[in-house]
Structure formats: structure tokens, C-alpha cells
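**Q** The structure is given below, and queries will be raised subsequently.
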Amino acid sequence: MKCKFCSREAYIKIHYPKMYLCEEHFKEYFERKVSRTIERYKLLTKDERILVAVSGGKDSAVTAYVLKKLGYNIECLHINLGISGYSEKSEEYAKKQCKLIGAPLHIVRIKEILGYGIGEVKTRRPPCSYCGLTKRYIMNKFAYDNGFDAIATGHNLDDEASFLLNNILHWNTEYLAKGGPILPQQGKFIKKVKPLYEVTEREVVAYALAVGLEYIVEECPYARGATTLDMKGVLNELEEKRPGTKFNFVRGYLKKKKLFEPEIKEKEIKECKICRMPSSGDICAFCKFWGLKKEINFKVSSTDEEPFGP
């Protein structure tokens, strides 16, 4: 098949809207789609300092690459989770990605600052639970300590549709009231944005291959059997039969999101006695779980690795 816009061979078939695109026109299409998402939801401005959380995977790498290409002021943060055999590979991919992108890279290794890696802590909590807590805290604290205006993550349309379906099935109305492509800044909680909110996982993979971004393909050993994978499977079946299902599902939710806002429960926000970050109690969940006695200061004067790129 030929590209819709030129005589070159098609690189990819876009299912919604249905069209064939060559590699060059696909890259233009993808970048334009991300740019429009940023503009539509007022995610970012060119004068903001943006911290992109890069895991070594495809989504975060593509997020950093596109934001850099669109002219945004980005730096990257990689959190090494201390998972033997997996985290070492992830860090190496993050380094390669930032070298190609030309973005400064900061690295936080939790085993060095907390004493244990994910999966090494003696606790009844599943690894995914305290891993998520740890990553969210470090991303926000690092961004706050270093004066960033926003944190950008690599959540794509498939991720958002699966989260949405799971939260509807469990009637998690607080998530439904707060979900979406942007979480505005609130005090010491830095603004979080999702530039890939309306692009599919398939499109992200195709773009990464087109621009030469290598990424880790192995899944985290603790992610197997995760509910998200089940939700994605259901949505993929629906998408196969009715192209546009994921997009319309997520867009429809955003139109009706205000219906859930009365469900938001106002919580008293305190300041953690240890790290001075926002907390619902005297000690925040992060400091409590890791047994911290003093604040971790993530302020840096230069990147942990030399800034990559030109």
C-alpha cells in the first residue's frame, strides 16, 4: 500500500482514522498529534522546566524525544529500582536514549539511598504497591528540590483506557474525579502531565522504531499478572472489532468527568515531620514505609551522568 500523502510505500496502517502512512509522514503525524494534545489540554508552555521520568522503556523515551523535538525545555530522571538483572538493563537503555535525544540525565538509585531494592524489603505489601509509592515520591521530591515546573510521564492512550476501565469496574470515584492528562500543581505537589495521552501504544512503538530509539522490551518481573494487562487485553479485542473504541472511551470520560467531582473528599493536608512534604498524617507514607529519620535532599548542582548530546 502507498502512503496517503505521497507515493512512498506505507510504513504503518493507522486504524483510527483509517489511513496508510510512510515513515516520514507518520513521524509528522505523531508529532503533530502530541503537539495538539499539549495545546488542547494546556499541558505545557515553552518557558517551563520539564522533568521527564524515563524508565528505559519505549513510552517515556518517546515522550522525552518528542518534547525535545517540539522545542520544550526538558531534563530526564531515571529511577534505578534495584531489581537485580532488570534495573541494570533499564538504566543502560535510559542512558542510550538520553544520548540520542540530547537531554541531561539525572539518576537516582534507590538501593544507594534507601538500602534496599524493590523486592528486597520484608513486608506484606506487594512490590508493585510500594514501588509505585516510591517512584511517585522521588519524582515529585526531585522535581520540587530542583525547581522544575512540571513532570512529564509516558502514559499512552492504552494505559489511560485500561486505568479508566479498571476504576469504573471498581467504582473508584475519586480516581474518576481526578483522572485525565493533567494533574495541576498543588502546593509542593508538582504539576504532572501526559503528552502521549491520545496516542496508542502501537503508534508509540512505531515511532520509537522510526527515530531509532532502543528500549528495554522485558517486562518488570513483578508486573506479571497485573490487572492492567487484563484490562488492555479486553480493550484490544474491542478495538479490533470497533476501531476508535479506546479514543472515544477516554474522550467520552473527559466530557463526563465533572459528574464525579462531588465525590472528591476534602482531606486535611499536613506537612511530614521528617521530609516536610505534603502528607495526610504526621509522617508521610514514603517516610513511614522506608523508616526514614531524616529528609533526603535531591538537590543537584550537575547531572549524575555528564549531559548527553550536543
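Glycine too: its Cβ is placed from the backbone N, Cα and C atoms.
Swiss-Prot lists these features:
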{"type": "BINDING", "residues": "C3, C6, C22, H25", "note": "Zn(2+) 1 binding site"}
{"type": "BINDING", "residues": "A53, I79, K135, G154", "note": "ATP binding site"}
{"type": "MUTAGEN", "residues": "D59 to A", "note": "Loss of binding to ATP"}
{"type": "BINDING", "residues": "C128, C131, C220", "note": "[4Fe-4S] cluster binding site"}
{"type": "BINDING", "residues": "C272, C275, C284, C287", "note": "Zn(2+) 2 binding site"}
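Neighbours and distances for these, please.
**A** For the recorded site, C22 (Zn(2+) 1 binding site), the DSSP three-state label reads coil. Around the Cβ of C22 (Zn(2+) 1 binding site), the number of neighbouring Cβ atoms within 10 Å comes to 20.
Listed in sequence order, the residues of the same chain lying 6 or more apart from A53 (ATP binding site) and placing their CB within less than 8 Å of its CB are S60, C76, L77, H78, I79, K135, M139, I151, A152, T153, G154. Reduced to three states, the DSSP call for A53 (ATP binding site) is strand.
DSSP gives D59 (mutagenesis position) a helix state.
According to DSSP, C220 ([4Fe-4S] cluster binding site) sits in a coil region rather than a helix or strand.
Taking Cβ-Cβ distances under 8 Å and a sequence separation of 6 or more, the neighbours of C284 (Zn(2+) 2 binding site) in its chain are Y137, C272, I274, C275, M277, P278.
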**Q** Would you mind pulling the DSSP three-state label for C131 ([4Fe-4S] cluster binding site)?
**A** helix
**Q** Quick check for the class: what is the C-alpha distance, in angstrom and rounded, between C3 (Zn(2+) 1 binding site) and C220 ([4Fe-4S] cluster binding site)?
**A** 37
**Q** Around C6 (Zn(2+) 1 binding site), which residues of its chain at least 6 apart sit with Cβ under 8 Å of its Cβ?
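**A** Listed in sequence order: C22, H25.
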**Q** May I ask for the distance between C128 ([4Fe-4S] cluster binding site) and C287 (Zn(2+) 2 binding site), taken between their Cα atoms and rounded to an integer number of Å?
**A** 17
**Q** I need the nearest neighbour of C287 (Zn(2+) 2 binding site) among the recorded positions D59, C131, C220, using C-alpha distances.
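**A** So, spelling it out, the nearest of the recorded positions is C131.
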**Q** Sorry to bug you, but what's the C-alpha spacing from C220 ([4Fe-4S] cluster binding site) to D59 (mutagenesis position), rounded to the closest Å?
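**A** Between the Cα atoms of D59 (mutagenesis position) and C220 ([4Fe-4S] cluster binding site), the distance comes to 15 Å.
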